[in-house]
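Asks: Sharing a structure, written as structure tokens. Questions coming.
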Amino acid sequence: MLLAHISDTHFRSRGEKLYGFIDVNAANADVVSQLNALRERPDAVVVSGDIVNCGRPEEYQVARQILGSLNYPLYLIPGNHDDKALFLEYLQPLCPQLGSDANNMRCAVDDFATRLLFIDSSRAGTSKGWLTDETISWLEAQLFEGGDKPATIFMHHPPLPLGNAQMDPIACENGHRLLALVERFPSLTRIFCGHNHSLTMTQYRQALISTLPGTVHQVPYCHEDTRPYYDLSPASCLMHRQVGEQWVSYQHSLAHYAGPWLYDENISCPTEER
């Protein structure tokens, strides 16, 4: 199994720019082109929320067109910038597993050595996350049904504070309910989130919990400064690979850079310098 995991694309309406100057649509189209050109091709691409910026139909039209050009199966979940009904209307054709209920978008993928569980942590009218009773009950049933098979959850909001002064106040408000499932089910070993626009990792019991960078703009990690900074530091995604019984995640740059070159020991340490 190999998954490419991106997040927080924040598509805008055609011709509009994010914050008035960031061409997110062009940048995301470039990301799609890079993913389509990967030498080691993923089995699927995951997008963990905030697909669009303002929840408008025109933004979802752009998102569907650009994300629809990916040459891989696509797994999508909404974030706090998304409109649930419009998300489902425009993007369900790209991810039919989401079902037809905008208030209960979730799915389980059991095609790999690790079970993949996708849930919606967004709540209309707020940037904070929330897990409904139905979502918790569904997760509990899925984890019980999966037995000892390892399970990974993809959601938008991190379920616990990460020491980020800007983003912690808008994390998942009742994430403790998910952490209680981590305690009950040893098979739940990973939780991957978007939302924070930065690569952050922590651990709760046996579960690795991580957020990842956005595809275009990033949010610097600050422990004390609550001012809402963002920047255009190089974007990246995560690649998740099943290696035997191990799950290995690594960062893949989405910036344009020179290389790669084949390693040559004679150039690395020339004979005359030995």
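Backbone N, Cα and C define each Cβ position, glycine as well.
Pulled these features from Swiss-Prot for this protein:
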type    : residues                     : note
BINDING : Asp8, His10, Asp50, His197   : Fe cation 1 binding site
BINDING : Asp50, Asn80, His156, His195 : Fe cation 2 binding site
MUTAGEN : Asn80 to Ala                 : Strong decrease in affinity for the substrate but 4-fold increase of the kcat. Displays greatly diminished metal ion binding affinity in the beta site
MUTAGEN : Asn80 to Asp                 : Strong decrease in affinity for the substrate and of the kcat. Increases metal ion binding affinity in the beta site
MUTAGEN : Ser127 to Ala                : Increases the formation of a catalytically active binuclear metal center
Asks: Starting from the Cα of Ser127 (mutagenesis position), work out which of the recorded positions (Asp8, His10, Asn80, His156, His197) are within 10 Å.
Replies: Asn80
Asks: Could you work out which of the binding-site residues (Asp8, Asp50) has its C-beta surrounded by the smallest number of other C-beta atoms within 10 A?
Replies: Asp50
Asks: For His195 (Fe cation 2 binding site), which residues of its chain lie six or more apart in sequence with Cβ-Cβ distance below 8 Å?
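Replies: Counting only residues 6 or more apart in sequence, the Cβ neighbours of His195 (Fe cation 2 binding site) under 8 Å are Ser7, Asp8, Gly49, Asp50, Gly79, Asn80, Gly129, His156, His157, Pro158, Met167, Ile170, Ala171, Thr211.
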Asks: Can you list, in sequence order, the residues of the same chain other than Asp50, Asn80, His156, His195 whose CB lies within 8 Å of the CB centroid of the Fe cation 2 site?
Replies: Ser7, Asp8, Ser48, Gly49, Pro78, Gly79, His81, Asp82, Ser121, Ser122, Ser127, Gly129, His157, Gly194
Asks: So among the mutagenesis positions Asn80, Ser127, who's got the most Cβ atoms within 10 Å?
Replies: Asn80
Asks: Under DSSP, is Asp50 (Fe cation 1 binding site) part of a helix or a strand, or is it coil?
Replies: coil
Asks: CB neighbours of His10 (Fe cation 1 binding site) within 10 A?
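Replies: Step by step: centre on the Cβ of His10 (Fe cation 1 binding site), count other Cβ atoms within 10 Å, giving 26.
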Asks: With Cβ-Cβ distance below 8 Å and at least 6 positions apart along the chain, what are the contacts of His197 (Fe cation 1 binding site)? List them in sequence order.
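Replies: The list for His197 (Fe cation 1 binding site) reads Asp8, Thr211, Pro213, Gly214, His217, Gln218, Val219, Tyr230, given in order along the sequence.
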